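Read through the structure below, which is laid out as structure tokens, and then see the notes.
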Amino acid sequence: MSTDKITFLLNWQPTPYHIPIFLAQTKGYFKEQGLDMAILEPTNPSDVTELIGSGKVDMGLKAMIHTLAAKARGFPVTSVASLLDEPFTGVLYLKGSGITEDFQSLKGKKIGYVGEFGKIQIDELTKHYGMKPEDYTAVRCGMNVAKYIIEGKIDAGIGIECMQQVELEEYLAKQGRPASDAKMLRIDKLACLGCCCFCTVLYICNDEFLKKNPEKVRKFLKAIKKATDYVLADPVKAWKEYIDFKPQLNNDLSYKQYQRCYAYFSSSLYNVHRDWKKVTGYGKRLAILPPDYVSNYTNEYLSWPEPEEVSDPLEAQRLMAIHQEKCRQEGTFKRLALPA
């Protein structure tokens, strides 16, 4: 049975959007496929692509921009599927901090970022808006961006809408302030990207492992698809099962984050070709990818039909923003139905 083992590294400690992975384990979906899974948590999220690329771990999770950069830096990894599609990502701040929708209001402020690519993104934006990197103070926060904003260690920081923004909203609610006082300058809008796909969370593989174990990867993805279908069909029941296994997530904050992640879960798991093209171009613009870089993703290990891509991605993003705001106000589980 040792040959059926897969080591899988999360992109951080267990979060609400890791639910398909853990339910595939607890509900026996991996076992049905003859797989013995070892699900690991990183000490440092910045090490994930290096550990997978060096072959110390077989598979794991990472955002699209990091997956692209990893291979460019000599860590051979490939995305084989999507977990969380295009979560809104941007510079988070609180109303009353002196920051406005004008990017130049960040001048003289302390801005937090998760890892080095966040710093590169902000530096590129400062040039675009007539500023210099010296016009702000960069603070590396890891995954503690919301915490640092709350504690006053930074004025703003890069985060995603369904995670760090919800954390800020919960803090505001406890202070008797409206949740809408948590604001975001979306990077896709600031950088004229047309999508938030650079932070799409992906299932990635070590290239050598993928080459030697194609059937094992197919089986893994079948189990993940079954778990994802289960989550999307009955999110409340799925959550109860998840927190029974991960009781540290049994709190209001995690549940609200889960509600906001719900619309972002990829139902098909397919890598979106248009998104990869855009983010590869963005990576070249940021100079983290060489001009001749070829995107490192594949859909060949997914054994069900590929859905059509949305015809108008900008309209889809606009509708998603409205949808997520409604979800925040109503606290419900809803998927966005896009017009044909």
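Keep in mind that glycine also has a Cβ here, set from the backbone N, Cα and C atoms.
In this structure the noted substitutions are not present, so the sites keep their original residues.
Among the features that Swiss-Prot reports, active site is placed at His66. Counting every protein chain shown, 25 other Cβ atoms lie within 10 Å of the Cβ of His66 (active site).
All chains included, 23 other C-beta atoms sit within 10 angstroms of the C-beta of Gly118 (pyridoxal 5'-phosphate binding site). According to DSSP, Gly118 (pyridoxal 5'-phosphate binding site) is assigned to a helical segment. Per Swiss-Prot, the feature pyridoxal 5'-phosphate binding site maps to Gly115, Glu116, Phe117, Gly118; the stated evidence is experimental evidence.
According to Swiss-Prot, the mutagenesis experiment Asn11 to Ala carries the annotation: Unable to sustain growth in thiamine-free medium. Counting every protein chain shown, 22 other Cβ atoms lie within 10 Å of the Cβ of Asn11 (mutagenesis position).
The C-beta environment of Trp12 (mutagenesis position), restricted to residues of the same chain at least 6 apart in sequence and closer than 8 Å, consists of Glu41, Pro42, Pro45, Met143. What Swiss-Prot notes for the published mutagenesis of Trp12 to Ala is this: Unable to sustain growth in thiamine-free medium.
In three-state terms derived from DSSP, Lys62 (mutagenesis position) belongs to an extended strand segment. Lys62 to Ala appears in Swiss-Prot as a published mutagenesis result, with the remark: Unable to sustain growth in thiamine-free medium.
Looking at Swiss-Prot, you'll find the mutagenesis Cys195 to Ala noted as follows: Attenuates the coordination of ion and is unable to sustain growth in thiamine-free medium.
For the mutagenesis experiment Cys196 to Ala, the note given by Swiss-Prot reads: Attenuates the coordination of ion and is unable to sustain growth in thiamine-free medium.
Among the sequence features in Swiss-Prot, the mutagenesis site Cys197 to Ala is noted as follows: Attenuates the coordination of ion and is unable to sustain growth in thiamine-free medium. In the three-state DSSP assignment, the secondary structure recorded for Cys197 (mutagenesis position) is helix.
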- Task: May I ask for the distance between Phe117 (pyridoxal 5'-phosphate binding site) and Lys62 (mutagenesis position), taken between their Cα atoms and rounded to an integer number of Å?
- Result: 13
- How many Å lie between the Cα of Gly118 (pyridoxal 5'-phosphate binding site) and the Cα of Asn11 (mutagenesis position)? 16
- Those same-chain residues, other than Gly115, Glu116, Phe117, Gly118, found with Cβ within 8 Å of the centroid of the pyridoxal 5'-phosphate-site Cβ atoms are Ser46, His66, Tyr113, Val114, Lys119, Ile120, Gln121
- Cα-Cα separation of His66 (active site) and Gly115 (pyridoxal 5'-phosphate binding site), in Å? 10
